[in-house]
Amino acid sequence: MDDDLMLALRLQEEWNLQEAERDHAQESLSLVDASWELVDPTPDLQALFVQFNDQFFWGQLEAVEVKWSVRMTLCAGICSYEGKGGMCSIRLSEPLLKLRPRKDLVETLLHEMIHAYLFVTNNDKDREGHGPEFCKHMHRINSLTGANITVYHTFHDEVDEYRRHWWRCNGPCQHRPPYYGYVKRATNREPSAHDYWWAEHQKTCGGTYIKIKEPENYSKKGKGKAKLGKEPVLAAENKDKPNRGEAQLVIPFSGKGYVLGETSNLPSPGKLITSHAINKTQDLLNQNHSANAVRPNSKIKVKFEQNGSSKNSHLVSPAVSNSHQNVLSNYFPRVSFANQKAFRGVNGSPRISVTVGNIPKNSVSSSSQRRVSSSKISLRNSSKVTESASVMPSQDVSGSEDTFPNKRPRLEDKTVFDNFFIKKEQIKSSGNDPKYSTTTAQNSSSSSSQSKMVNCPVCQNEVLESQINEHLDWCLEGDSIKVKSEESL
């Protein structure tokens, strides 16, 4: 029985030891435990902040911002208060803490979070004062986590390492302790009136600070960056500014300008109608007038138009004679089109609008307007005209007037066909013979078709152009009859 008791006691002791080890393993590690250096040597700053806020500050720091600072080298951390709504920012020095142990990062973060908590809860707004409230929270967190949060950090070696720009005063203060005239800074900022101690230094010493130390190749790097930064800017500026010695290429304006509301009737420089061509036309018409005497008071008013400007000339109306049939044969009537854009030329030639008698150029009845196209009439041969023209006729002298106001010409009007479009109309005057004028119109309209001969594509016989359609029908019907008769045989 003694053996059984001894065995039971031994088993109980082993069980207790296992339970103790299990309980010790289940206990959470301290925030500054050495094992964290291997488990998580570079923790996430935001994750640590959220964890500590819920664990030690009851979630009161949700409106606080935490971030790294790359330029801050004088202190390990700082808490900045922003506004009255509980907004503040915590910044930790990346240059000082990136090579320090994880323990220093945790303690510095908790230190600044205590300052933020005191500001948010309106207990203490002086971030430099580590008074009773600050010490109370500091000891509370130290007892819970095993950390060693202090009032000031001890990273003096790292701070001195980043102070690579040195200045020394050449006045009496270079012999006074504790600084002996030295000013050491991490940035290249020379001592000046912006420093709070500058006024006192000027009173007690009055010396000037001379730079005695800076990082290696610092001045060369600065000059290189300045050169690289200036060259592209100068190149871009010189690109836009022309050189004074170089001659600038002057490109004249090749477009066409318009003045709104301009009613000038002066001819434009680009007019193609010349007085020489008008004189030749007058000579041609005067010859026909001398051969066939017509009422001398009957005149034709010709208006030469181009780009909205006009030029008027009065010509004696020619009479129709047998010798003039060659000229009239070049005219053949066309049906007028509603779309006036179709009457445009390619070379920008002008148009001539003609009104008969003493009727104004715009007093033309809309019901009596029609268009007649003409072929090229050579002035050298006295049978062709080189200028494009459009004749504006009127059959009813006492009819209603159709005004055509001056409009700004479109760009498409520059391109006009080589052929000229002519409108003409014979007006009855008091001294003219109506029978004679009727025969003249009939002869002029039928002369073109009666004088021209064309070959029939079926029988190859010469036929008048006016009868070609009837002849083709007759030839095709005859061929079809022959084919049917051959098939029936």
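Each residue, glycine too, has its Cβ placed from N, Cα and C.
Residues as originally present; substitutions not included.
The active site feature in Swiss-Prot is assigned to Glu112; the stated evidence is experimental evidence. Marked as Zn(2+) 1 binding site by Swiss-Prot on the basis of experimental evidence: His111, His115, His130. Among the features that Swiss-Prot reports, Zn(2+) 2 binding site is placed at Cys456, Cys459, His471, Cys475, with the record citing sequence analysis. Positions annotated as domain 'SprT-like' by Swiss-Prot: 45-212. What Swiss-Prot says about the mutagenesis result for Lys230 to Arg is this: Abolished acetylation, leading to impaired localization to chromatin. Here Swiss-Prot notes a mutagenesis experiment, Phe253 to Ala, with the remark: Abolishes binding to VCP/p97; when associated with A-260. Phe332 to Tyr appears in Swiss-Prot as a published mutagenesis result, with the remark: Abolished interaction with PCNA. Experimental mutagenesis is annotated in Swiss-Prot for Lys341 to Arg, with the remark: Does not abolish monoubiquitination; when associated with R-376, R-414 and R-435. Looking at Swiss-Prot, you'll find the mutagenesis Lys376 to Arg noted as follows: Does not abolish monoubiquitination; when associated with R-341, R-414 and R-435. Under mutagenesis, Swiss-Prot gives Ser383 to Ala with this note: Abolished phosphorylation by CHEK1; when associated with A-373 and A-374. Here Swiss-Prot notes a mutagenesis experiment, Lys414 to Arg, with the remark: Does not abolish monoubiquitination; when associated with R-341, R-376 and R-435. Lys435 to Arg appears in Swiss-Prot as a published mutagenesis result, with the remark: Does not abolish monoubiquitination; when associated with R-341, R-376 and R-414. What Swiss-Prot says about the mutagenesis result for Asp473 to Ala is this: Abolishes binding to ubiquitin.
Note on the domain 'SprT-like' (45-212): mean pLDDT across this stretch is 88. Here Cys459 (Zn(2+) 2 binding site) is compared against the recorded positions Glu112, His115, Asp473, and the shortest C-alpha distance is to Asp473. Each of the recorded positions Glu112, Asp473 was scored by how many other Cβ atoms lie within 10 Å of its Cβ, and the smallest score goes to Asp473. Separation of the C-alpha atoms of Asp473 (mutagenesis position) and Cys456 (Zn(2+) 2 binding site): 11 Å, rounded to the nearest whole number.
Around the Cβ of Cys456 (Zn(2+) 2 binding site), a 10 Å sphere holds 15 further Cβ atoms from the protein chains shown.
Looking only at the recorded positions His111, Glu112, His115, His130, the one with its C-alpha closest to Cys475 (Zn(2+) 2 binding site) is Glu112. Sequence-distant contacts (6 or more apart, same chain, Cβ under 8 Å) of His130 (Zn(2+) 1 binding site) comprise Val151.
Ranking the recorded positions His111, Glu112, His115 by the distance of their Cα atoms from the Cα of Cys456 (Zn(2+) 2 binding site) places Glu112 first. The most densely surrounded of the binding-site residues Cys459, Cys475 is Cys475 (count of other Cβ atoms within 10 A of its Cβ).
In this view, His471 (Zn(2+) 2 binding site) is surrounded by 16 other Cβ atoms within 10 Å of its Cβ, with every protein chain counted.
The most densely surrounded of the binding-site residues His111, His115 is His115 (count of other Cβ atoms within 10 A of its Cβ).
Cα of His111 (Zn(2+) 1 binding site) to Cα of His471 (Zn(2+) 2 binding site): a distance of 117 Å. Same-chain neighbours of the Zn(2+) 2 site beyond Cys456, Cys459, His471, Cys475, judged by a C-beta within 8 angstroms of the site's C-beta center, are, in sequence order, Pro457, Val458, Gln460, Asn461, Val463, Leu472, Trp474.
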